[in-house]
Amino acid sequence: MPVMERVAEETVATNNIQLKARVDDVPCNKLDARHNDMVIQSETANSDCPGSSAHRNVDLTKPPPPEEAAGAKLSVEELTLGNYRIVQGSNNTNVDSPRAGKFEHLYRLARGSAFRAGDGDLDSQPRDMDQMLSRIRQQLAGAPSERQNLKPFMSRRSDQNLEAFSERLRAAGENSIMNAPALISEGVQMKTPVSSSNFSQLLLKRAMKGKGVVGKNQETPPEFVSDQDLGSKEKKLDISKSPTPHDVLPLKSSPKGNGMVSHGDGNHSKSSIGISLREFLRSSYAKREKRHGLCLFRQLVELVDSAHSKRLFLLDLRPSLFTLVPSKKLRYIGNFGKNDLESDVDEDLNRRRPVVEESSSGGRDSKKRKMDLHLNSPGNQLQATSTGRPFKRKSPVIDLNMVDARNPDSCELQQQDYIKNLSVSSVSRKQSMSTWLEEQWYTCPEEINGEDIGEKSNIYALGVLLFELLCHCESGEMHAAMMADLRHRILPPTFLSKYPKEAGFCLWLLHPEPSSRPSARDILKSELICEDDSVKSTAAAEEISELLLHFLSSLEVQKKKKASKLLQDIQTLEDDIKEAERRYSSNVSLVRSHGAIEKRVQSSPLDEHCTTSSALFVPTANTDRLMSNIRQLEDAYFFMRSQINLSSSAATARSDKTLKDRDRCSENQNENQDMSTKGKSSDQLEVFFEGLCKFARYSKFETCGTIRSGDLLNSASVVCSLSFDPDEEHIAAAGISKKIKIFDFNAFMNESVGVHYPLVEMVNKSKLSCVCWNSYIKNYLASTDYDGVVQIWDAGTGQGFSQYTEHQKRAWSVDFSPSDPTKFVSGSDDCSVKLWSINEKRSLGTIWSPANVCCVQFSSYSNHLLAFGSADYKVYCYDLRYVKTPWCTLAGHEKAVSYVKFMDSETIVSASTDNSLKLWNLNKTNSSGLSPGACSLTYKGHTNQKNFVGLSVLDGYIACGSETNEVYSYYKSLPMPMTSYKFGSVDPISGNEYFDDNGQFVSSVCWRKKSNMLVAANSTGNMKLLKLV
């Protein structure tokens, strides 16, 4: 006989006997009157069988129908821990309703009239029992055949259970008191008579006793956390209080129990943080690698071993209950049970005690019951509480109302429910069937035989999982067939040939005898897992070796390149040494031919004004300076050498004549231009030697004079701009004091004067930002201020005579044209550059910039070339004849460009608040787009991050201020500072100078061309005349 039929018969019989035993013990005559209106309402669990329905409420305060009153003293209903609730005030007494009719056989069982005559002989009507069992067999005959064939290893004793059970069932009527737990199946719901609330609570306490829901709550290990457990805490049931409906109802659906996590649905195909292992296996039937499969298997074994070490085991070890997160880690979201050997001993002892002892000692709570596990298949729903011993699983609970053929309404309801079940979507049926099949694949032989399950059941499931992780299937149908054969320990030939070692290991795990299977710890120590570790170690070692080989090879290539470069540099140095010796020898021979100066050359090889070739012999005093800057000198030298071939290429030069387009030049300017052209050598080696000579020639700034022009009553004394007149006899200083002060140059030499007063002082309405002297008209000056006003002043009268107010924001810079003294240009924060004429009130033209204009400068070597610096980190050059597009754009600074100066006709120097100066070669620019290759050199050493510190150039020398209250000097061919000078603070009372920055900075510098002297001013209004020595 199939297992499902026998279990169903046992379920029915157990219900009947248990009900009778409990009803006979109810003290019906002593019910409390105040509880007569109390009704216990319950609903049966859902069944997969068509026709199942919920029981109707029965009012027990009224007598039963006449046909039942003879033998019935109390009507009963089905009571479970999940559907227990009390409804008061119910007056429903329609016992003859269709729903009540479904309980008719239960009423008969309760009053002993179901299978006995008036004398109470249970065997007097065996025909009714046979008919009931026959109907159950017919109903179960339509169940899937697979369910009846799940026991390839089931023992023969299962066939004998039904006969023994039938004998106990027939003998039940002969004993008024019998051991109900001996007949109760673990999947059967408890039947209890309805009585007063005190009696109901007593029954609930007894029902919960041993179920693990009233004991101490065991925490779930972190390896086995359910998705439902994240961020939630379950309430513990207090056993010191009487159970109430609120205490009992949550027990059935609680996601966490003592030793077990319960899920409402067996379908765990997806998770919010990954996919289930089943989905992964299904999606990679034919493309899985052995290494990856063994890696996942090792994680599974480690999880199982961790649970076993805590005396727990996994109740649902199957792929659907594992989640594979993106990090390729497995997470168990199923249930687990507690494996306690002491509980097994206690339960075996309690099972041998007579029922009389149990009845007399109802207050004893030490007895532990087995776990109540309802398995609805397919699409099962696990609802369980903890237990103190290994678990058993049984077939689904059969609703006894289904077999009540005497009630026609019951049949009608069965048909309706059957139709509803048929209307379930195909997707749901497919998922349910898939889950049901998976359960059958992973059910161990001892569970099918009805034996206890425990740690060894996990080992069997691991064997099935190992096969699934390694096998290759072309389709789902082939996979299902392989899994069906696996239950009989039949492995595919391809699997045996491809994985012989793994196949033997898999069969070891699938051994029919649990005692012959290894433990999880043995699996971790097995050759299969250790071999995987060795493979990983070998792979890691190979990877490290490959990485090391790649590193060494790359380093070798890099060093060979450096060696080649070094050899090339050495060859270059040898050639330049030979060239320098040749030049020096020729110069020495030339000098010696003049007998008048031969003695001088021998005594002093380096004169103060030495030639380029004589720079080979450096005075001892400058040796330390050269060696301290050897790295920068080296970079400058090799940069110069790299530019030799590029400078001789005509393709890199601009083809237009804008750089040297002069149609109005004075005689002096023509001479200066010719001298500049003659002085500029095309020999890069000679240029470098010249720079080295000049670097070695000067070592410091010497103070030649000081002008203290700061106002004692005005703290705002910053000098923003300095400018010499055409004859360089007077210097104009302007700043935020709103005054333009003109000093006599000779006043710098008079150190005896404490405070110097200007020759002329002109007052402006706003703070001044720039002043510029006209190079042709001696008395004319131009200034810009913070209001955006451009004004022309007459230094002879000390008055301004013309104002230009088209700028809308602060004007930063103004410059007169060297070729046309009546024209000047200004730049402003309104992003415009305006060209003016002294003879016109309105601007002659406007050039719009993408950002604020910080400085403007005319070229001294061209009539039409104009350059300005912008706050967008770029320098723009324009041909004034074509102002729609820039003549070139120079990009390379990292902050706003504060100053622009023409070094010569082909070179521009720019200053920025990024702590650097840059030298630009205009011959390497282009008219379309940026000119990244135009930057020849970058000078660093000074500090300039937020203030305008001044910039001035003369004959290859560059001077600028610093926010460290210093003046720095560079030479055009070398990137490092040649020398520097630090301003000191002057005590206004004593007049003594002390060195304390206190936030001061050098704000303006200006070269005096006649004497190679520099005038510098700082933020306190002090001006110094400095000379390179």
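Each residue's number is its place along the chain shown, starting with 1.
For all residues, glycine too, the Cβ spot is worked out from N, Cα and C.
This is the original sequence, none of the listed changes applied.
What you are looking at is a predicted structure, and each value in this text was computed from that prediction instead of being measured.
Of all Cβ atoms in the shown protein chains, 24 besides its own fall within 10 Å of the Cβ of Asp316 (active site, proton acceptor). What Swiss-Prot records for Asp316 is active site, proton acceptor.
Summarising the annotation, Swiss-Prot assigns ATP binding site to Val194, Ser195, Ser196, Ser197, Asn198, Phe199, Ser200, Gln201, Leu202, Lys216 and lists sequence analysis as the type of evidence.
As annotated by Swiss-Prot, domain 'Protein kinase' applies to 188-529.
One mutagenesis experiment catalogued in Swiss-Prot, Leu573 to Arg, is accompanied by this note: No effect. Loss of function; when associated with K-580. Non-local contacts of Leu573 (mutagenesis position) by the CB criterion (under 8 A, 6+ apart in sequence, same chain) are absent.
All protein chains included, Ala580 (mutagenesis position) registers 16 other Cβ atoms within 10 Å of its own Cβ. Ala580 (mutagenesis position) carries a helical DSSP state (H, G or I). One mutagenesis experiment catalogued in Swiss-Prot, Ala580 to Lys, is accompanied by this note: Loss of function. Loss of function; when associated with R-573.
Lys767 (mutagenesis position) falls within neither a helix nor a strand when secondary structure is assigned with DSSP, and so counts as coil. Residue environment of Lys767 (mutagenesis position) contains 18 other Cβ atoms, counted within 10 Å of its Cβ in all protein chains. According to Swiss-Prot, the mutagenesis experiment Lys767 to Glu carries the following note: Loss of function.
For Trp812 (mutagenesis position), the count of additional Cβ atoms within 10 Å of its Cβ stands at 27 [all protein chains shown]. According to Swiss-Prot, the mutagenesis experiment Trp812 to Ala carries this note: Loss of function.
Gly869 to Glu appears in Swiss-Prot as a published mutagenesis result, with the remark: Loss of function. Annotation for Gly869 (mutagenesis position): same-chain Cβ neighbours under 8 Å, separated by at least 6 residues, are Val853, Cys854, Cys855, Val875, Ala896, Val897, Ser898, Tyr899, Val900, Ser910, Ser912.
Closest by Cα distance to Lys767 (mutagenesis position), from the recorded positions Asp316, Ala580, Trp812, is Trp812. Looking at the domain 'Protein kinase' (188-529) alone, the prediction's average pLDDT is 62.
Separation of the C-alpha atoms of Ala580 (mutagenesis position) and Asp316 (active site, proton acceptor): 90 Å, rounded to the nearest whole number. Here Trp812 (mutagenesis position) is positioned 81 angstrom away from Asp316 (active site, proton acceptor), judged by their C-alpha atoms. DSSP classifies Asp316 (active site, proton acceptor) as coil under the three-state reduction.
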